[in-house]
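Trainee: A single structure is presented below for examination.
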Amino acid sequence: MYIVIVTMRTILFFGIFFIFIFQCAKCIELKIFEDLLEVRSQSGLFFPLCSKSFHQKYGEQACASISSTFLSYSTVSLQQYTYSVGCTTSVCFTFLSSFCKTGVKVFCSPSLCASGTLQIGSKCLSISTVPVQGYSEANYYCNPATLISSLKPTEIESIRDTILPTFADTRLFLTSGLRQGATWKWGNGDTVEQEVTGTGRCLALQAGNLVAIDCDSEAYVFCESGRECIARDKEYSGTANRTSDGKMCLMWNDPTVLFRRERDLEILNHNFCRFVNDADGKKSATPVCYTKPNELSQCYIPPCPESFNDVVPIESGDSCPIGSISCDNGSKCISEKFQCDYEVDCNDGSDEHNCEDYLQYYELIGAYRLADNIIEVWTFIPHVQGCARKCRESLLMCEAFSYEPKSQTCLLTDTSQTFSSLARKITSLYYRRRFSTKDVEFQVENKVLYATKSAKKGHVCDDNYSREKLSSICRVLGFGDPIYTVESHQSESSLGPLQPTTLHPTNPSFDSPSSVSQMRRTSPSATLAPRLPAWNLSCLREPNCTSTVISTCEPIRCSHCQQAACGDGSCIRFDQLCNGQIDCQSGEDEDYCRANSFRLTNGSDTSGYLEVLFRSRWEPICADHLNGKISNSICDAMRLGEHGFILSTNATISSGYNVNCDVDCSIRRSSSCTRHARISCISQNGMSSASQCGLRYVEVNARDAAKSRIARVVGGFETVPGAFPWTAALRNKATKAHHCGASILDKTHLITAAHCFEEDERVSSYEVVVGDWDNNQTDGNEQIFYLQRIHFYPLYKDIFSHDIAILEIPYPGIEFNEYAQPICLPSKDFVYTPGRQCVVSGWGSMGLRYAERLQAALIPIINRFDCVNSSQIYSSMSRSAFCAGYLEGGIDSCQGDSGGPFACRREDGAFVLAGVISWGDGCAQKKQPGIYTMVAPYLSWISAIINGQPV
């Protein structure tokens with residue numbers, strides 16, 4: 001690579017470079033080889049430059065060719081010919097110097113930027129030679145470099161003065177900046193501090209100003225490469241890929257490296273030298289890379305000069321705003337959330353100093369990915385330590401997690417017995433929580449679980465854990481089923497009140513250590529246990545916790561039984577539980593025979609074969625003793641209607657459970673079952689629950705992709721009144737302007753997207769309109785309500801995950817008619833099958849304006865892999881979201897449709913709410929389909945809100 005210099009003015013071409021001296025007509029080419037300055041002869045070969053022809057400007061120009069600055073030179077004796085330089089008034093030329101045997105060694109400063117890039121401030125930049133089409137192509141163009149990030153005002157000024165004058169003022173240069181809600185963020189997570197003008201979700205530089213543009217816009221690209229030197233905070237992100245002894249580096253994601261490496265290293269799709277942490281968490285002395293599957297070798301990268309560290313201290317007297325901290329060197333303020341997230345944000349790395357090793361609490365099980373029983377999904381987690389931290393800080397008793405470095409996705413689960421919920425995946429790591437130190441010993445004595453840690457022995461406290469939790473603890477430690485006694489699980493009539501007293505029986509996911517389905521009942525007259533040393537489970541998991549507590553807590557009791565245990569530790573079969581016969585000496589096998597949850601299988605959402613959840617197992621219900629009263633109670637418990645119609649059945653079973661629902665529903669096992677119960681749930685007005693929701697009185701077929709394009713719901717069609725009666729509008733109360741869509745759930749609740757309220761969360765700012773069709777005219781069918789409350793999903797932070805909210809309006813609420821109807825909720829096991837076509841509806845943007853009349857479109861669910869690969873921006877899609885639309889463009893939901901329904905038709909004709917319109921990049925553009933929040937994963941939360949339960 002060489003630099004072109006014309007009349008002493010440097011002109012940068014991104015590609016091939018030459019050195020011209022004086023004028024283009026009189027030019028020579030120079031390069032440095034092993035510190036020796038060489039000149040190109042007329043034959044095209046390079047030879048050492050004779051020391052007598054050397055001038056300092058030659059050294060400066062040669063160092064510039066490797067993006068360095070000239071420091072000094074020295075002469076050196078040679079055993080070969082050299083070449084000299086001669087110049088006339090019009091041309092310079094080279095000639096052989098037969099008698100000159102001394103050359104010149106040139107010493108340059110460290111390489112700051114790779115050849116082909118230009119140093120601007122602390123950045124190494126290059127510019128695309130051709131425009132690219134959109135954000136996704138821009139990222140692809142820059143790879144393995146990245147789109148420019150964290151532009152400082154001084155850097156923008158330098159770009160404006162040195163680069164932009166050669167381009168038209170209208171030219172756009174894409175950066176890594178993206179709008180996330182109301183905030184602009186650079187690709188590295190930093191907040192954009194400068195003012196941004198224009199509309200759009202992507203950030204570009206135009207004539208020295210930051211402007212917002214559509215992410216599909218054609219633009220040129222500023223690519224930012226890593227510095228070819230080591231910053232003083234031991235950071236290197238350059239492109240050196242050879243070791244100090246010249247060996248080529250292997251790819252970090254080479255399969256032989258992945259399978260044989262000992263350290264927990266980041267999986268990278270390149271072979272560049274990088275700093276890594278050793279087994280003690282200390283950063284390596286130099287950048288390294290793999291040259292063999294199990295051999296890390298050092299790379300030589302020079303240190304950056306002090307001026308290139310680009311540290312600008314915070315002005316004296318300034319302080320960081322609330323919620324931020326200052327880097328140790330005072331270079332900048334960062335969010336407190338970025339501290340110890342295992343991603344360096346401070347130039348000196350101080351935000352990651354003295355951070356806890358969260359992985360010490362977990363053991364690596366293998367290359368698996370959670371596929372079920374997921375309680376939380378976190379995206380943009382840059383390191384597995386961050387995922388471990390999320391699990392440790394989870395309020396939902398996280399027991400294990402899987403982490404995918406490539407997608408930076410973290411999945412949490414509340415159970416450690418998850419092998420049935422795991423899928424093999426080589427790029428994912430599955431960790432399970434462990435007891436914190438290897439010197440913790442567990443044993444069972446007299447049916448009581450004891451722990452010994454730091455030579456201190458005590459029983460392990462049962463902190464009101466659920467039956468499922470206790471079972472997990474006992475079995476993970478290698479013991480059998482937990483032991484329950486009649487004393488701790490007496491009949492309800494002899495005990496004090498249950499706390500809490502409300503829990504919906506169809507929501508086992510709401511079960512907590514104090515839930516009614518798992519309640520540890522305590523008799524007011526019970527004798528307190530003696531005060532003995534005891535361990536809390538949380539303390540056993542803490543490396544630094546070594547103190548027992550003097551506690552009256554009930555101990556955890558474990559058996560050695562594989563199926564079920566009596567209170568005295570004797571073992572029984574599972575089918576001996578709740579069978580009407582006392583098999584345990586104290587009768588505890590017939591205690592706690594309550595039915596907590598029912599479900600329907602092999603049918604529709606409102607009819608099918610009955611099963612009951614008992615001891616974490618779904619068991620069949622016998623048809624033999626089922627009557628109308630019991631089926632009514634079961635349907636009511638499942639919220640599928642007030643009446644249960646018993647259907648004929650041909651399914652035979654040898655054993656199952658009989659149900660009795662006098663007060664609460666209890667069960668008894670029967671070994672004389674002949675048929676599996678099958679029912680259909682019916683409402684008070686004689687219609688099935690399916691007829692209560694998702695119905696419409698006007699039949700309109702949504703158009704498919706073959707129809708001509710009509711601007712949006714883009715590419716859809718204009719409906720007629722009552723066509724999609726569950727579609728509601730959220731409007732600005734003052735201006736009556738359309739704001740977002742929503743869907744009717746019941747008389748007082750609607751569901752929408754949480755991001756609709758990012759700018760203003762005040763309920764007084766909005767009103768809800770149902771039964772509308774033309775929002776510019778009064779149809780006479782509208783019902784208008786003010787908002788009483790907005791319920792955000794607890795984990796919602798921004799548009800990219802958990803983008804769902806429930807609106808509450810005052811009682812008595814909506815009057816249902818042919819223009820206003822609730823939509824059905826999907827079943828918990830609703831499958832988002834690629835290719836399934838469903839309907840979106842709303843009054844959102846039609847490209848140039850909002851629609852006056854309700855629009856609708858039929859669009860298919862898109863395979864997640866195809867969606868993510870259609871555009872880089874879709875890597876932001878969370879696991880609780882899905883993609884729908886057409887990759888070729890033309891039909892989609894758009895601005896103003898957010899919060900509206902993605903409705904799928906069931907076999908019985910009713911519509912279910914499969915998704916909530918969330919976000920997208922552009923409207924109906926090629927390779928930019930819409931993103932929708934799944935509804936099925938949030939059913940428990942939705943039920944809790946509707947039923948007024950705590951969440």
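Using the three backbone atoms N, Cα and C, a Cβ is placed for every residue, glycine included.
Pasting the feature list from Swiss-Prot:
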DOMAIN    234-304  domain 'Kringle'
DOMAIN    433-585  domain 'SRCR 1'
MUTAGEN   HIS755 to Ala  In h755a: Impaired larval growth. No defect in axon regeneration following injury
ACT_SITE  ASP803  active site, charge relay system
ACT_SITE  SER898  active site, charge relay system
Trainee: Averaged over the domain 'Kringle' (234-304), what pLDDT does the prediction give?
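Mentor: 74, rounded to a whole number.
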Trainee: What's the CA to CA span in angstrom from ASP803 (active site, charge relay system) over to HIS755 (mutagenesis position)?
Mentor: 6
Trainee: Ranking the recorded positions HIS755, ASP803, SER898 by other Cβ atoms within 10 Å, which is at the bottom?
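Mentor: Lowest Cβ count within 10 Å among the recorded positions (HIS755, ASP803, SER898) is HIS755.
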Trainee: Please report the Cα separation of SER898 (active site, charge relay system) and HIS755 (mutagenesis position) in Å, rounded to an integer.
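Mentor: Cα of SER898 (active site, charge relay system) to Cα of HIS755 (mutagenesis position) measures 8 Å after rounding.
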